[in-house]
Amino acid sequence: MSITCELLNLTSKKAKKSSSSDKKWLKKPLFFLILCGSLVIVLVMFLRLGRSQKEETDSCNGEEKVLYRHQNVTRSEIHDLVSLFSDSDQVTSFECHKESSPGMWTNYGITCSLSVRSDKQETRGLPWNLGLGHSISSTSCMCGNLEPILQQPENLEEENHEEGLEQGLSSYLRNAWWCLILGVLVCHKIYVSHSKARGERKEKVHLQEALAPKKQQQRAQTSSRGAGRWRKNILLLGILGGVSFSVWWFWDTNEEIIMKRRETLANMCDERARVLQDQFNVSLNHVHALSILVSTFHHGKIPSAIDQRTFEEYTERTNFERPLTSGVAYALKVPHSEREKFEKEHGWAIKKMETEDQTVVQDCVPENFDPAPIQDEYAPVIFAQETVSHIVSVDMMSGEEDRENILRARASGKGVLTSPFKLLKSNHLGVVLTFAVYDTSLPPDATEEQRVEATIGYLGASYDMPSLVEKLLHQLASKQTIAVDVYDTTNTSGLIKMYGSEIGDISEQHISSLDFGDPSRNHEMHCRFKHKLPIPWTAITPSILVLVITFLVGYILYEAINRIATVEEDCQKMRELKARAEAADIAKSQFLATVSHEIRTPMNGVLGMLKMLMDTDLDAKQMDYAQTAHGSGKDLTSLINEVLDQAKIESGRLELENVPFDMRFILDNVSSLLSGKANEKGIELAVYVSSQVPDVVVGDPSRFRQIITNLVGNSIKFTQERGHIFISVHLADEVKEPLTIEDAVLKQRLALGCSESGETVSGFPAVNAWGSWKNFKTCYSTESQNSDQIKLLVTVEDTGVGIPVDAQGRIFTPFMQADSSTSRTYGGTGIGLSISKRLVELMQGEMGFVSEPGIGSTFSFTGVFGKAETNTSITKLERFDLAIQEFTGLRALVIDNRNIRAEVTRYELRRLGISADIVSSLRMACTCCISKLENLAMILIDKDAWNKEEFSVLDELFTRSKVTFTRVPKIFLLATSATLTERSEMKSTGLIDEVVIKPLRMSVLICCLQETLVNGKKRQPNRQRRNLGHLLREKQILVVDDNLVNRRVAEGALKKYGAIVTCVESGKAALAMLKPPHNFDACFMDLQMPEMDGFEATRRVRELEREINKKIASGEVSAEMFCKFSSWHVPILAMTADVIQATHEECMKCGMDGYVSKPFEEEVLYTAVARFFEPC
């Protein structure tokens, strides 16, 4: 309500000032919106123009890039090729080009090739291979075509560049002006609507001023609602504009991608069509040249210089000039009147081309053909290449299509093509190219009648079109990108596919025309991409980014508008709705808070009083009773904590800490905590951490300790007399590659499927841990891991009774045990493993196990931890640094017949900076050379490897070599359990300097080594402990609790450290005691108290301190009046049984400095207060 009153007062006092400044304030966003819109439009326009210019430049250089990429030829090399020809050759080629018509490319190419002398061709040859297998003459045939092509790109670049600039500039200017006009209209509309809203608001203000004061709250709500409405309208328009811009960007970019794809397809298709057409025409020129050769040397000379053998040999040796042809043949023109004479000269009859069943001649034996029927003219084949030698004597005029082809060829004087037909053997479609061979006396400008009369024969060449196209296109770099089809389109009603397949995206294709030199036949090349258009991520990504930014900015502005426009009534409604939605959760939280407080508060009194009772003068029996009661109370507290943890996990309220901690220190604590129970049963407890595990990791140390404690506690509980419990920690990456494992312990554990006696810590068989690792996804996952995180694999192995097979499926179910007798025999509630598994899952890990009844169980889990910074240090371990410095560089010898146990001992020594060698027996130690035994600081012998007779030999060796040794090593015996009497007896023999009781841990080793090696030097930790005991001496501490027992427990614990304790029973009394000035140095505050709880009392105390500090700072009062303190802040720590995280957060929010949960120990109380005082 106070917030509402302040808002109403501010509105009534500044209504006129606000209304007068609204107009000026409004003009600023409108102007800013117009300016931003204009800048965005201009920026987008220039970006697009720049990209268009780059695209124009890239497209202009496209042909040059394609030529270089596919033929490895640059523009300068083409110019060099042209410059190789002499001026006369170039002039001749240009004249040929000028005289020829557009359809006569082949003819003038041949003429140019013939005009170049053979000797010049040899001297001007260029090793420039286009991948087509042509000779130098074929290169010269194309010389007349290169220069016109090279003269065009520069002009085309300039024209295309100017045209692209003009079109792009006009298009984007037009779009920009339209957007700007639209933005101005929208801004004007907003301004008009706001003017109306402002007028209405002024009228409402005048009416509200006349109303009674009781309606001020309603007026403030209405004004605020109206003031926020127009802001939401502008925000909505802005979001719509951003969405529209995102959609437009996607559409424009996608269209551009499609256009580029089409242009790429067109360029690639045109390039292939041009290559195919050019090479076909080059081959056509060679066939034409062959026809001229036949005319010159067969008909022009008497006798003829060519026969079948010569023709066959010549065509075979010059076949490299016609790599695209399947074969060539020459047919002689024979009139009917000369048929008999012709047949007598050649010794064979002219055969008919087609048989009665219309089978193609290539598929039949010529001897089986019928004689050619009587007709005016015949065209029998007299010369043929070896590949088509079977058609000799066949009349080419007897075939309908070949007859038409021959007639067109001799009438036009050009090469003509047949329609596609299937070739022999290959079953491919092919065509036949026919040239008429004329008499050498035929003039160049002969008429059609003259050409028919001068015809003396016909030269034909067959082409296998699929092989031809495949041969020409296989050298192109992007051959696999597009699919190419070649069609004969002479008959538009029925296209004939000469080459191609059905693969590819037929929805988008490009058609390029082909000119094979026959104007009466039409051919086309159809190209398409083999794959469909991929997802346009280039268009989607920026569009989504713009959309996300739009919504993010819109959300931020919307939240800001809501914060401005929200009134207390709306907040209250939201709180009510939220309270209804979370009613069940609040009830559960209240239940947990009440139960934990009601149970833990009396437990605090029970444990506190028992502890105080044990500090009194009790006899042995009374002390035993008090210790038993205290232990049972702690067990009950642990049970309560487990139940509360399970409830918090189920409700999803459990959160993990993220602080640096030393995992080895945690494992030492757990082994120290549980070593007593393990030693009572004679169980060997061992801990090993891989050297690859960092010294400090980031995570939740308390929850990690809880998991280890649960697993090890269960192992101790279910392990009978003797045996072992082995805790090992490795990086999960170490087990990914079993063949590359370097860690000695891990390698031995993976060596056998089920560990043998000699391969375990105690010698008792244990199940192999591999069974619990192999199903972990996190261990063998191939996903990349963050560089600042590590995955740890923790294994707890025991030699207990094992888990029955039928009970293994429900082992992680809460409140479930193997059978009903388990709880009666071993105790427990069955929720420890369930809690541990859920905690592991919160650590992004997995938990599993493998167990065999009668052998034991192995539990393993993984967890993700953070890597600590290199300079991170743990305060708890700093007290060991000095001791480690004393031991660094020492050498030790470990004698143990168990390899894994010896590695555990070496691991503990390595933590102290001591290097150790391992031997398996005392006999092997005796056989070691003197150099290995020299400079040893200590020898550690496991009790299982101890043999008095063998050790006497080793002791004698030390005695004889005492001169060579700088010092005699100390002897330590490592035992799982030993009474004080047994330890004294062992040391009295003089062979052993000290007996170390396992489990080995840093603190125990430091203590033993310091007492033995440094001759009883006092340990640094004890000195530090005694110094810390003076921190609370003479300190004034206030304890606030409504429970008398709790006050007495806290008072007794603090008085032991010399503190002066004052107790009060309520928050009001504490408020009076803590009102400055006062003499208290710290305060323990209970949270749940009648009249005034701890939260309210702390808030009141902080308010009083702030007021006093403010007055002292401003000089209103002097510091001498308040005990010369310039700033008052008494440390207040909460005492409560409520352990829910929400309560802890509330304590910090109200101004408390710390948190102590009940029941608490003396150490807990002392540590909580001591951190606020400087050591003396």
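Including glycine, each Cβ sits where the backbone N, Cα and C put it.
The feature domain 'CHASE' is assigned by Swiss-Prot to 302-526, with sequence analysis given as support.
Annotation source Swiss-Prot lists domain 'Histidine kinase' at 594-867. Averaged over the domain 'Histidine kinase' (594-867), the predicted model reaches a pLDDT of 81.
The domain 'Response regulatory 1' annotation in Swiss-Prot covers 891-1013 and is backed by sequence analysis.
Under the heading domain 'Response regulatory 2', Swiss-Prot lists 1036-1173, citing sequence analysis as support. Across the domain 'Response regulatory 2' (1036-1173), the DSSP tally of helix, strand and coil residues reads 63 helix, 24 strand, 51 coil.
Annotation of the published mutagenesis THR418 to Ile in Swiss-Prot: Loss of cytokinin-mediated activation; the original residue is retained in the structure shown. Mapped onto three states, the DSSP output places THR418 (mutagenesis position) in coil. There are 21 other Cβ atoms within 10 Å of the Cβ belonging to THR418 (mutagenesis position).
One entry in Swiss-Prot concerns the mutagenesis experiment ILE586 to Ala. Its note says: Constitutively activated independently of cytokinin.
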